[in-house]
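Chemist: Sending over a structure as structure tokens; questions will come in a sec.
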Amino acid sequence: MATLRQVFSISELRQKIFFTFSLLALCRIGVFIPVPGINGDRAVAYFNQLLGSSQNLFQLADIFSGGAFAQMTVIALGVVPYISASIIVQLLVVFMPTLQREMRESPDQGKRKLGRMTRLFTLVLACVQSLLFAKFALRMNLVVPGIVLPAMLSLKLFGVPWVFYLTTVVVMITGTLLLMWVGEQISDKGIGNGISLIITLGILASFPSVLGSIFNKLNLGSQDPSEFGIVSLLILCAVFVFVLMATVLIIEGMRKIPVQHARRIIGRREVVGGGSYLPLKVNYAGVIPVIFASSLLMFPATIGQFLSSESSWLKRIATMLSPGSVAYSIFYVLLIIFFTYFWTATQFRPEQIASEMKKNGAFIPGIRQGKPTQTYLEYTMNRVTLLGAVFLAVVAILPSILGRILRVDANVSYFLGGTAMLIVVGVILDTMKQIDAFLLVRRYDGVLKKDRPKGRP
């Protein structure tokens with residue numbers, strides 16, 4: 001409580017938190033605004049019938065969008081195009097030496113260029129996905145007439161309802177760009193990572209429906225092991241606690257590398273070198289691999305699902321990449337491991353750490369300074385990252401498997417374990433760290449101001 005009072009007693013931090021919550025509230029408003037020409041109630045009824053209790057791609061997309069996907073609202077695409085664009089840009093940096101050189105020579109200018117590239121790719125991907133979404137809506141309208149209002153279908157060009165296509169594409173692109181802008185504003189002027197907070201908000205919005213699914217399915221008096229009874233509920237709660245604890249362990253765990261400091265002469269005094277440690281995080285990438293892997297699998301599977309009626313091989317791809325399938329689980333695990341290594345390789349700088357240690361007279365016992373220290377850090381980080389990546393993949397995939405065994409609804413297994421819980425817990429921990437860091441800086445700033453002699457600026 002003391003920390004909470006301290007948080008809200010600082011005007012700047014209070015403004016940042018208020019700014020963040022205000023923009024997140026703006027995102028939630030978009031969930032209830034349907035695309036012009038779409039009957040949201042009929043769309044939700046169709047999706048509920050389509051999804052049922054089985055694990056389905058659309059179920060995952062709906063959870064990530066906070067219910068906007070099933071209602072066919074203006075932000076139905078969510079931030080998936082932005083995340084996919086970020087993956088493409090990060091891969092381009094790895095495979096294009098010119099971008100790498102620009103990032104080294106002028107980091108600020110390089111970041112601005114990558115930001116522009118990410119926005120451009122986001123626009124292109126949002127355009128493609130919104131076109132597919134419009135096509136899928138028309139296909140749904142054939143099954144359940146009235147999902148698309150007749151007025152939107154009256155104007156046609158070469159048999160194509162161009163007004164509906166144009167309206168859907170423009171509105172959904174605008175919704176995606178709005179979410180992208182909100183995410184960037186939160187990251188720059190608020191607290192936490194904006195895009196991650198938007199995803200977390202969407203996941204948390206499904207919590208009431210998850211509780212409803214559990215209570216509707218729960219049969220306390222049943223002795224049939226195939227039904228969801230008290231034993232299944234206890235197992236589900238145990239899985240939830242395990243995922244919660246494992247997520248915290250993965251994100252907070254670290255390998256401490258002992259570091260010694262050489263004796264130094266400061267003025268006329270000889271300062272005796274002391275000992276400290278260099279923390280290497282078990283999972284340096286946090287929940288970024290989970291978000292990237294989920295979004296990357298969702299993109300081709302969405303295309304396959306939207307166009308499955310027109311091609312048998314696309315239908316097979318959509319079925320193969322449906323959440324809960326063996327192929328989906330294998331690809332998901334491999335992508336999590338890949339993105340864990342990929343993100344660590346792009347963010348962890350062993351050569352810079354080794355250089356700073358040599359400059360400050362610090363060394364790892366038994367390891368020479370310079371290149372040997374860099375090699376040792378790379379080797380150690382690779383081993384630690386392997387452990388973290390495998391652990392992260394197991395935690396992400398295990399609850400979905402147990403969910404199928406316990407015969408619970410897909411939204412329950414998604415929320416109480418695996419992907420959703422990893423993202424929610426990881427983002428909350430990251431946001432809390434940012435708040436703690438802000439409080440620490442203000443505390444030191446306050447001490448410096450207090451100890452500053454009068455008359456000095």
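Residue 1 is the first one shown; counting continues down the chain.
Cβ atoms here come from the backbone N, Cα and C positions, even for glycine.
A natural variant is reported in Swiss-Prot for this position, ILE173 to Thr, and the note states: In strain: L2/434/Bu. Here Swiss-Prot notes a natural variant, MET245 to Ile, with the remark: In strain: L2/434/Bu. Quoting Swiss-Prot on the natural variant MET254 to Val: In strain: L2/434/Bu.
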Chemist: Which of the three DSSP states, helix, strand or coil, fits MET254 (variant position)?
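Modeler: Where MET254 (variant position) sits, the three-state DSSP reduction gives strand.
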Chemist: Where among the variant positions ILE173, MET245, MET254 do you find the Cβ with the fewest other Cβ atoms within 10 Å?
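Modeler: Least crowded of the variant positions ILE173, MET245, MET254, by Cβ count within 10 Å, is MET245.
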Chemist: Can you tell me the three-state DSSP label for ILE173 (variant position)?
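Modeler: Helix, per DSSP.
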Chemist: Measuring Cα to Cα, tell me the gap between MET254 (variant position) and MET245 (variant position) in whole angstrom.
Modeler: 15
Chemist: What Cα-Cα separation, expressed in whole Å, is found between MET245 (variant position) and ILE173 (variant position)?
Modeler: 38
